[in-house]
Amino acid sequence: MASSNLIKQLQERGLVAQVTDEEALAERLAQGPIALYCGFDPTADSLHLGHLVPLLCLKRFQQAGHKPVALVGGATGLIGDPSFKAAERKLNTEETVQEWVDKIRKQVAPFLDFDCGENSAIAANNYDWFGNMNVLTFLRDIGKHFSVNQMINKEAVKQRLNREDQGISFTEFSYNLLQGYDFACLNKQYGVVLQIGGSDQWGNITSGIDLTRRLHQNQVFGLTVPLITKADGTKFGKTEGGAVWLDPKKTSPYKFYQFWINTADADVYRFLKFFTFMSIEEINALEEEDKNSGKAPRAQYVLAEQVTRLVHGEEGLQAAKRITECLFSGSLSALSEADFEQLAQDGVPMVEMEKGADLMQALVDSELQPSRGQARKTIASNAITINGEKQSDPEYFFKEEDRLFGRFTLLRRGKKNYCLICWK
(Lines of atoms letter the chains of each structure in order from A and count residues from 1; the text may use other names and numbers.)
(Lines give C-alpha, C1' and ligand atoms only; values in the text may rest on other atoms or scores of the structure.)
Protein backbone atom coordinates (compact mmCIF):
# COMPACT_ATOMS: atom_id res chain seq x y z
CA MET A 1 0.00 0.00 0.00
CA ALA A 2 1.53 3.29 -1.08
CA SER A 3 1.64 5.74 1.80
CA SER A 4 0.56 8.80 -0.20
CA ASN A 5 -2.94 7.50 -0.88
CA LEU A 6 -3.25 5.06 2.02
CA ILE A 7 -6.47 6.58 3.41
CA LYS A 8 -8.10 6.35 -0.03
CA GLN A 9 -7.05 2.69 -0.33
CA LEU A 10 -8.44 1.91 3.13
CA GLN A 11 -11.71 3.61 2.14
CA GLU A 12 -11.89 1.50 -1.03
CA ARG A 13 -11.71 -1.59 1.19
CA GLY A 14 -14.50 -0.24 3.43
CA LEU A 15 -12.07 0.05 6.33
CA VAL A 16 -12.74 3.65 7.36
CA ALA A 17 -15.79 4.46 9.48
CA GLN A 18 -14.74 7.93 10.68
CA VAL A 19 -11.62 10.03 10.42
CA THR A 20 -10.72 13.39 11.95
CA ASP A 21 -9.58 16.11 9.54
CA GLU A 22 -9.08 13.71 6.64
CA GLU A 23 -7.40 16.28 4.40
CA ALA A 24 -4.79 17.23 7.01
CA LEU A 25 -4.12 13.55 7.79
CA ALA A 26 -3.64 12.75 4.09
CA GLU A 27 -1.18 15.66 3.84
CA ARG A 28 0.71 14.45 6.91
CA LEU A 29 0.96 10.91 5.49
CA ALA A 30 2.20 12.31 2.18
CA GLN A 31 5.07 14.06 3.99
CA GLY A 32 6.58 10.78 5.17
CA PRO A 33 6.27 7.98 7.72
CA ILE A 34 4.31 8.55 10.92
CA ALA A 35 3.93 6.65 14.18
CA LEU A 36 0.43 5.41 14.99
CA TYR A 37 -1.14 3.25 17.67
CA CYS A 38 -4.01 0.97 18.47
CA GLY A 39 -4.94 -0.15 21.98
CA PHE A 40 -6.00 -3.63 23.08
CA ASP A 41 -7.49 -3.97 26.55
CA PRO A 42 -6.98 -7.32 28.33
CA THR A 43 -10.66 -8.10 29.00
CA ALA A 44 -10.01 -11.83 28.44
CA ASP A 45 -7.02 -14.13 28.02
CA SER A 46 -7.18 -13.87 24.22
CA LEU A 47 -8.09 -11.48 21.45
CA HIS A 48 -11.10 -12.43 19.32
CA LEU A 49 -12.20 -11.77 15.73
CA GLY A 50 -13.47 -8.31 16.66
CA HIS A 51 -9.85 -7.26 17.29
CA LEU A 52 -8.60 -8.54 13.95
CA VAL A 53 -9.61 -5.61 11.70
CA PRO A 54 -7.81 -2.90 13.75
CA LEU A 55 -4.83 -5.23 14.27
CA LEU A 56 -4.55 -5.86 10.53
CA CYS A 57 -4.97 -2.12 9.99
CA LEU A 58 -1.80 -1.58 12.04
CA LYS A 59 -0.10 -4.10 9.77
CA ARG A 60 -1.35 -2.29 6.64
CA PHE A 61 0.17 0.97 7.90
CA GLN A 62 3.47 -0.77 8.67
CA GLN A 63 3.57 -2.28 5.18
CA ALA A 64 3.19 1.28 3.87
CA GLY A 65 6.30 2.34 5.81
CA HIS A 66 4.76 3.68 9.04
CA LYS A 67 5.67 2.79 12.62
CA PRO A 68 2.95 0.92 14.56
CA VAL A 69 2.65 0.93 18.34
CA ALA A 70 0.57 -1.91 19.80
CA LEU A 71 -0.61 -0.71 23.20
CA VAL A 72 -1.82 -3.34 25.65
CA GLY A 73 -3.94 -1.77 28.39
CA GLY A 74 -2.47 -3.09 31.61
CA ALA A 75 -4.00 -0.09 33.42
CA THR A 76 -7.19 0.49 31.42
CA GLY A 77 -7.90 -3.24 31.63
CA LEU A 78 -8.17 -2.83 35.40
CA ILE A 79 -10.90 -0.19 34.95
CA GLY A 80 -13.06 -1.34 32.03
CA ASP A 81 -14.33 0.61 29.03
CA PRO A 82 -18.04 1.50 29.40
CA SER A 83 -18.43 2.38 25.70
CA PHE A 84 -21.79 1.05 24.47
CA LYS A 85 -21.83 -1.61 27.20
CA ALA A 86 -25.26 -2.26 28.71
CA ALA A 87 -23.94 -2.90 32.22
CA GLU A 88 -20.90 -2.31 34.44
CA ARG A 89 -17.98 -4.63 33.70
CA LYS A 90 -16.78 -7.00 36.39
CA LEU A 91 -13.43 -5.86 37.78
CA ASN A 92 -10.65 -8.43 37.45
CA THR A 93 -7.72 -8.83 39.84
CA GLU A 94 -4.34 -7.29 39.05
CA GLU A 95 -2.81 -10.78 38.80
CA THR A 96 -5.44 -11.87 36.26
CA VAL A 97 -5.08 -8.72 34.17
CA GLN A 98 -1.26 -9.01 34.16
CA GLU A 99 -1.53 -12.62 33.00
CA TRP A 100 -3.87 -11.54 30.19
CA VAL A 101 -1.55 -8.65 29.24
CA ASP A 102 1.31 -11.11 28.72
CA LYS A 103 -0.84 -13.43 26.59
CA ILE A 104 -2.23 -10.64 24.42
CA ARG A 105 1.20 -9.10 23.88
CA LYS A 106 2.45 -12.48 22.60
CA GLN A 107 -0.65 -12.81 20.42
CA VAL A 108 -0.16 -9.41 18.77
CA ALA A 109 3.56 -9.93 18.10
CA PRO A 110 3.37 -12.21 15.01
CA PHE A 111 1.22 -9.71 13.10
CA LEU A 112 3.81 -6.93 13.20
CA ASP A 113 7.52 -6.68 12.40
CA PHE A 114 9.54 -5.62 15.45
CA ASP A 115 12.89 -5.71 13.64
CA CYS A 116 12.74 -3.87 10.33
CA GLY A 117 14.69 -0.68 10.93
CA GLU A 118 13.08 2.76 11.18
CA ASN A 119 9.48 1.54 11.17
CA SER A 120 9.95 -1.39 13.55
CA ALA A 121 6.84 -1.94 15.67
CA ILE A 122 6.76 -1.11 19.38
CA ALA A 123 4.86 -2.95 22.12
CA ALA A 124 3.74 -0.66 24.95
CA ASN A 125 1.75 -1.05 28.18
CA ASN A 126 -0.14 1.89 29.70
CA TYR A 127 0.48 0.52 33.20
CA ASP A 128 3.99 1.94 32.73
CA TRP A 129 2.70 5.52 33.10
CA PHE A 130 -0.40 4.94 35.22
CA GLY A 131 0.98 2.37 37.69
CA ASN A 132 2.72 4.90 39.95
CA MET A 133 0.55 7.95 39.26
CA ASN A 134 -1.18 9.28 42.38
CA VAL A 135 -4.75 10.56 42.46
CA LEU A 136 -3.75 14.22 42.91
CA THR A 137 -1.55 14.14 39.81
CA PHE A 138 -4.34 12.44 37.89
CA LEU A 139 -6.94 15.05 38.90
CA ARG A 140 -4.66 18.09 38.44
CA ASP A 141 -2.75 17.12 35.28
CA ILE A 142 -5.43 15.16 33.43
CA GLY A 143 -8.84 15.76 34.99
CA LYS A 144 -8.43 19.54 34.75
CA HIS A 145 -8.62 19.35 30.94
CA PHE A 146 -11.88 17.39 30.73
CA SER A 147 -15.36 18.91 30.80
CA VAL A 148 -17.94 16.73 32.56
CA ASN A 149 -20.61 18.41 30.42
CA GLN A 150 -18.92 17.11 27.26
CA MET A 151 -18.17 13.69 28.75
CA ILE A 152 -21.80 12.93 29.67
CA ASN A 153 -22.89 13.99 26.19
CA LYS A 154 -20.66 11.42 24.48
CA GLU A 155 -22.94 8.81 22.90
CA ALA A 156 -21.12 5.88 24.52
CA VAL A 157 -21.79 7.27 28.02
CA LYS A 158 -25.17 8.81 27.29
CA GLN A 159 -26.67 5.40 26.46
CA ARG A 160 -25.73 4.10 29.92
CA LEU A 161 -27.00 7.20 31.72
CA ASN A 162 -30.34 6.91 29.94
CA ARG A 163 -30.93 3.34 31.14
CA GLU A 164 -33.11 3.37 34.25
CA ASP A 165 -31.71 0.05 35.48
CA GLN A 166 -28.04 0.94 34.93
CA GLY A 167 -26.02 4.02 35.79
CA ILE A 168 -22.27 4.35 35.45
CA SER A 169 -19.69 4.25 38.22
CA PHE A 170 -17.02 6.92 38.59
CA THR A 171 -14.50 4.14 37.85
CA GLU A 172 -15.86 3.49 34.36
CA PHE A 173 -16.69 7.17 33.81
CA SER A 174 -12.97 7.96 34.26
CA TYR A 175 -11.94 5.46 31.55
CA ASN A 176 -12.25 8.19 28.92
CA LEU A 177 -9.57 10.23 30.73
CA LEU A 178 -7.19 7.28 30.90
CA GLN A 179 -7.42 6.46 27.21
CA GLY A 180 -7.12 10.13 26.34
CA TYR A 181 -3.90 10.34 28.35
CA ASP A 182 -2.54 7.26 26.54
CA PHE A 183 -2.58 9.24 23.29
CA ALA A 184 -0.85 12.23 24.91
CA CYS A 185 1.85 9.96 26.43
CA LEU A 186 2.51 8.09 23.20
CA ASN A 187 2.65 11.37 21.30
CA LYS A 188 5.33 12.68 23.67
CA GLN A 189 7.26 9.40 23.98
CA TYR A 190 7.18 8.07 20.39
CA GLY A 191 5.82 10.96 18.32
CA VAL A 192 2.55 9.08 17.70
CA VAL A 193 0.17 11.24 15.64
CA LEU A 194 -2.64 8.80 14.80
CA GLN A 195 -4.84 6.50 16.85
CA ILE A 196 -6.92 3.80 15.17
CA GLY A 197 -9.65 1.73 16.76
CA GLY A 198 -13.14 0.31 16.35
CA SER A 199 -15.97 2.77 15.70
CA ASP A 200 -17.15 2.30 19.30
CA GLN A 201 -13.91 4.06 20.33
CA TRP A 202 -14.65 7.36 18.58
CA GLY A 203 -15.47 9.21 21.82
CA ASN A 204 -12.29 8.00 23.53
CA ILE A 205 -10.16 8.82 20.48
CA THR A 206 -11.47 12.39 20.16
CA SER A 207 -10.82 12.93 23.88
CA GLY A 208 -7.20 11.87 23.34
CA ILE A 209 -6.84 14.23 20.38
CA ASP A 210 -8.16 17.13 22.45
CA LEU A 211 -5.97 16.32 25.48
CA THR A 212 -2.82 15.95 23.34
CA ARG A 213 -3.48 19.36 21.80
CA ARG A 214 -3.96 20.92 25.25
CA LEU A 215 -0.90 19.27 26.85
CA HIS A 216 1.59 19.32 23.97
CA GLN A 217 0.10 21.75 21.42
CA ASN A 218 0.41 19.04 18.76
CA GLN A 219 -2.06 18.18 16.01
CA VAL A 220 -2.93 14.49 16.07
CA PHE A 221 -5.57 12.42 14.31
CA GLY A 222 -8.04 9.60 14.80
CA LEU A 223 -9.37 6.95 12.45
CA THR A 224 -11.94 4.29 13.24
CA VAL A 225 -12.61 1.05 11.41
CA PRO A 226 -16.21 -0.16 11.15
CA LEU A 227 -17.68 -2.72 13.50
CA ILE A 228 -18.20 -5.68 11.20
CA THR A 229 -21.79 -6.70 10.49
CA LYS A 230 -23.19 -9.57 8.44
CA ALA A 231 -25.61 -9.11 5.56
CA ASP A 232 -28.33 -11.08 7.40
CA GLY A 233 -28.12 -8.77 10.42
CA THR A 234 -26.65 -11.37 12.81
CA LYS A 235 -23.55 -10.59 14.86
CA PHE A 236 -20.19 -11.19 13.21
CA GLY A 237 -17.52 -13.25 14.97
CA LYS A 238 -19.89 -15.41 17.00
CA THR A 239 -20.83 -19.06 16.68
CA GLU A 240 -23.28 -21.16 18.65
CA GLY A 241 -20.36 -21.89 20.96
CA GLY A 242 -19.63 -18.18 21.56
CA ALA A 243 -16.82 -15.91 20.37
CA VAL A 244 -14.24 -17.00 17.79
CA TRP A 245 -10.87 -16.49 19.51
CA LEU A 246 -7.40 -16.03 18.04
CA ASP A 247 -5.86 -18.35 20.66
CA PRO A 248 -5.76 -21.90 19.22
CA LYS A 249 -6.40 -23.30 22.71
CA LYS A 250 -9.74 -21.46 22.80
CA THR A 251 -10.77 -21.85 19.13
CA SER A 252 -8.91 -24.59 17.27
CA PRO A 253 -7.43 -23.80 13.83
CA TYR A 254 -9.92 -26.31 12.35
CA LYS A 255 -12.91 -24.55 13.93
CA PHE A 256 -11.43 -21.17 12.91
CA TYR A 257 -11.03 -22.36 9.30
CA GLN A 258 -14.58 -23.72 9.25
CA PHE A 259 -15.92 -20.39 10.51
CA TRP A 260 -14.59 -18.69 7.37
CA ILE A 261 -15.62 -21.54 5.05
CA ASN A 262 -19.21 -20.98 6.23
CA THR A 263 -19.20 -17.28 5.27
CA ALA A 264 -22.33 -16.32 3.33
CA ASP A 265 -21.96 -15.41 -0.36
CA ALA A 266 -23.41 -11.98 0.51
CA ASP A 267 -20.47 -11.29 2.88
CA VAL A 268 -17.47 -13.10 1.46
CA TYR A 269 -16.07 -10.52 -0.99
CA ARG A 270 -16.47 -7.72 1.58
CA PHE A 271 -14.67 -9.88 4.16
CA LEU A 272 -11.83 -10.51 1.70
CA LYS A 273 -11.32 -6.73 1.64
CA PHE A 274 -11.41 -6.48 5.45
CA PHE A 275 -9.37 -9.49 6.49
CA THR A 276 -6.87 -10.23 3.70
CA PHE A 277 -4.09 -8.41 1.89
CA MET A 278 -5.36 -9.35 -1.58
CA SER A 279 -5.63 -6.33 -3.86
CA ILE A 280 -9.06 -4.93 -4.78
CA GLU A 281 -8.35 -6.04 -8.37
CA GLU A 282 -7.69 -9.64 -7.26
CA ILE A 283 -10.87 -9.71 -5.16
CA ASN A 284 -12.99 -8.28 -8.00
CA ALA A 285 -11.51 -10.82 -10.43
CA LEU A 286 -12.32 -13.66 -8.02
CA GLU A 287 -15.90 -12.40 -7.66
CA GLU A 288 -16.28 -12.25 -11.45
CA GLU A 289 -14.81 -15.75 -11.79
CA ASP A 290 -17.22 -17.15 -9.17
CA LYS A 291 -20.17 -15.44 -10.84
CA ASN A 292 -19.40 -16.99 -14.24
CA SER A 293 -18.14 -20.44 -13.19
CA GLY A 294 -21.52 -22.08 -12.63
CA LYS A 295 -19.93 -23.93 -9.68
CA ALA A 296 -19.75 -23.33 -5.94
CA PRO A 297 -17.78 -20.11 -5.30
CA ARG A 298 -14.06 -20.36 -4.52
CA ALA A 299 -14.09 -17.19 -2.45
CA GLN A 300 -14.88 -18.86 0.89
CA TYR A 301 -11.91 -21.22 0.50
CA VAL A 302 -9.60 -18.35 -0.43
CA LEU A 303 -10.83 -16.34 2.58
CA ALA A 304 -10.47 -19.31 4.96
CA GLU A 305 -6.94 -20.06 3.71
CA GLN A 306 -5.73 -16.47 3.87
CA VAL A 307 -7.07 -15.64 7.34
CA THR A 308 -6.19 -19.00 8.92
CA ARG A 309 -2.62 -18.67 7.60
CA LEU A 310 -2.42 -15.10 8.97
CA VAL A 311 -3.58 -16.11 12.45
CA HIS A 312 -2.32 -19.70 12.83
CA GLY A 313 0.53 -19.92 10.34
CA GLU A 314 1.10 -22.46 7.58
CA GLU A 315 1.14 -25.39 10.01
CA GLY A 316 -2.23 -24.42 11.50
CA LEU A 317 -3.73 -23.96 8.05
CA GLN A 318 -2.51 -27.34 6.80
CA ALA A 319 -3.88 -29.09 9.90
CA ALA A 320 -7.28 -27.42 9.39
CA LYS A 321 -7.37 -28.42 5.70
CA ARG A 322 -6.24 -31.96 6.51
CA ILE A 323 -8.99 -32.44 9.11
CA THR A 324 -11.58 -30.95 6.75
CA GLU A 325 -10.56 -33.29 3.92
CA CYS A 326 -10.50 -36.38 6.14
CA LEU A 327 -13.97 -35.69 7.56
CA PHE A 328 -15.29 -35.13 4.05
CA SER A 329 -13.73 -38.28 2.59
CA GLY A 330 -14.23 -40.48 5.65
CA SER A 331 -10.61 -41.67 5.52
CA LEU A 332 -8.83 -40.83 8.78
CA SER A 333 -5.38 -42.27 8.07
CA ALA A 334 -3.77 -38.86 7.49
CA LEU A 335 -4.88 -37.45 10.86
CA SER A 336 -2.31 -37.00 13.62
CA GLU A 337 -2.95 -37.23 17.35
CA ALA A 338 -2.84 -33.41 17.48
CA ASP A 339 -5.53 -33.29 14.78
CA PHE A 340 -7.79 -35.48 16.92
CA GLU A 341 -7.11 -33.19 19.87
CA GLN A 342 -8.41 -30.28 17.78
CA LEU A 343 -11.56 -32.26 16.99
CA ALA A 344 -12.00 -33.08 20.68
CA GLN A 345 -11.55 -29.42 21.62
CA ASP A 346 -14.33 -27.97 19.47
CA GLY A 347 -14.36 -29.62 16.04
CA VAL A 348 -17.17 -32.14 16.47
CA PRO A 349 -19.41 -33.16 19.38
CA MET A 350 -17.43 -35.20 21.91
CA VAL A 351 -18.36 -37.76 24.53
CA GLU A 352 -16.17 -39.48 27.14
CA MET A 353 -16.73 -43.20 27.62
CA GLU A 354 -15.36 -46.05 29.71
CA LYS A 355 -13.68 -48.93 27.89
CA GLY A 356 -15.90 -51.96 27.36
CA ALA A 357 -18.84 -50.02 25.88
CA ASP A 358 -20.84 -51.33 22.95
CA LEU A 359 -21.74 -49.44 19.77
CA MET A 360 -25.43 -49.03 20.59
CA GLN A 361 -24.63 -47.40 23.94
CA ALA A 362 -22.07 -45.12 22.26
CA LEU A 363 -24.67 -43.91 19.76
CA VAL A 364 -27.10 -43.11 22.58
CA ASP A 365 -24.48 -41.46 24.84
CA SER A 366 -23.22 -39.38 21.92
CA GLU A 367 -26.80 -38.34 21.08
CA LEU A 368 -26.38 -39.65 17.54
CA GLN A 369 -29.44 -41.78 18.38
CA PRO A 370 -32.25 -41.24 20.92
CA SER A 371 -32.50 -44.86 22.15
CA ARG A 372 -30.89 -48.29 21.93
CA GLY A 373 -33.83 -49.49 19.85
CA GLN A 374 -33.36 -46.74 17.29
CA ALA A 375 -29.59 -47.28 17.39
CA ARG A 376 -30.10 -50.99 16.57
CA LYS A 377 -32.17 -50.12 13.48
CA THR A 378 -29.70 -47.48 12.29
CA ILE A 379 -26.71 -49.83 12.65
CA ALA A 380 -28.55 -52.59 10.80
CA SER A 381 -29.36 -50.17 7.96
CA ASN A 382 -25.61 -49.70 7.36
CA ALA A 383 -25.69 -45.98 8.27
CA ILE A 384 -22.93 -46.04 10.93
CA THR A 385 -19.18 -45.85 10.44
CA ILE A 386 -16.43 -46.32 13.03
CA ASN A 387 -13.26 -44.45 12.04
CA GLY A 388 -14.53 -44.37 8.46
CA GLU A 389 -15.36 -48.11 8.29
CA LYS A 390 -18.99 -49.28 7.98
CA GLN A 391 -20.31 -51.31 10.91
CA SER A 392 -23.66 -53.12 10.56
CA ASP A 393 -23.54 -55.42 13.62
CA PRO A 394 -25.89 -54.04 16.36
CA GLU A 395 -24.11 -56.23 18.96
CA TYR A 396 -20.68 -54.77 18.17
CA PHE A 397 -18.32 -54.03 21.08
CA PHE A 398 -15.40 -51.66 20.54
CA LYS A 399 -11.98 -53.27 20.13
CA GLU A 400 -8.54 -51.98 21.01
CA GLU A 401 -7.81 -51.21 17.34
CA ASP A 402 -10.85 -48.89 17.26
CA ARG A 403 -9.08 -46.61 19.74
CA LEU A 404 -6.81 -44.48 17.54
CA PHE A 405 -3.70 -43.37 19.42
CA GLY A 406 -5.25 -45.36 22.28
CA ARG A 407 -7.66 -42.48 22.92
CA PHE A 408 -10.04 -41.63 20.08
CA THR A 409 -12.84 -43.23 18.06
CA LEU A 410 -14.78 -41.24 15.48
CA LEU A 411 -18.41 -42.23 14.90
CA ARG A 412 -20.45 -41.03 11.96
CA ARG A 413 -24.18 -41.41 11.28
CA GLY A 414 -25.09 -40.80 7.66
CA LYS A 415 -22.88 -38.30 5.86
CA LYS A 416 -22.52 -35.37 8.25
CA ASN A 417 -23.36 -36.35 11.83
CA TYR A 418 -20.15 -36.94 13.79
CA CYS A 419 -19.22 -37.64 17.36
CA LEU A 420 -15.75 -38.25 18.77
CA ILE A 421 -15.42 -40.76 21.59
CA CYS A 422 -12.60 -39.92 24.00
CA TRP A 423 -11.84 -43.07 25.98
CA LYS A 424 -11.24 -42.68 29.70
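Just so you know, glycine gets a Cβ as well, placed from its N, Cα and C.
None of the listed substitutions appears in this model.
Neighbour density for Tyr175 (L-tyrosine binding site): within 10 A of its CB lie 23 other CB atoms from the protein chains shown. Swiss-Prot lists Tyr37, Tyr175, Gln179 with the feature L-tyrosine binding site, giving experimental evidence as the kind of evidence.
Remark: Lys238 (ATP binding site) has Val244 as non-local neighbours, by Cβ distance under 8 Å and separation of at least 6 in sequence. In the three-state DSSP classification, Lys238 (ATP binding site) falls within a strand. Positions annotated as ATP binding site by Swiss-Prot: Lys238.
Residues or ranges marked as domain 'S4 RNA-binding' by Swiss-Prot: 357-414. Note on the domain 'S4 RNA-binding' (357-414): mean pLDDT across this stretch is 97.
Here Swiss-Prot notes a mutagenesis experiment, Tyr37 to Val, with the remark: Confers specificity for the non-natural amino acid 3-iodo-tyrosine; when associated with C-195. Within the same chain, residues at least 6 positions away in sequence whose Cβ sits under 8 Å from that of Tyr37 (mutagenesis position) are Pro68, Val69, Ala70, Leu71, Ala124, Asp182, Phe183, Leu186, Tyr190, Val192, Leu194, Gln195, Ile196.
According to Swiss-Prot, the mutagenesis experiment Phe130 to Ser carries the following note: Utilizes the non-natural amino acid azatyrosine more efficiently than tyrosine. Strong decrease in affinity for tyrosine and small increase in affinity for azatyrosine. Temperature-sensitive. Cβ neighbour count for Phe130 (mutagenesis position) (all protein chains, 10 Å cutoff from its Cβ): 20.
Under mutagenesis, Swiss-Prot gives Gln195 to Cys with this note: Confers specificity for the non-natural amino acid 3-iodo-tyrosine; when associated with V-37.
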Could you break down the residues of the domain 'S4 RNA-binding' (357-414) into DSSP helix, strand and coil, giving a count for each?
19 helix, 14 strand, 25 coil
Diameter of the L-tyrosine binding set by C-alpha atoms, the set being Tyr37, Tyr175, Gln179, in angstrom:
18
Work through the recorded positions one by one (Gln179, Gln195) and point out the residue whose CB has the fewest other CB atoms within 10 angstroms.
Gln179
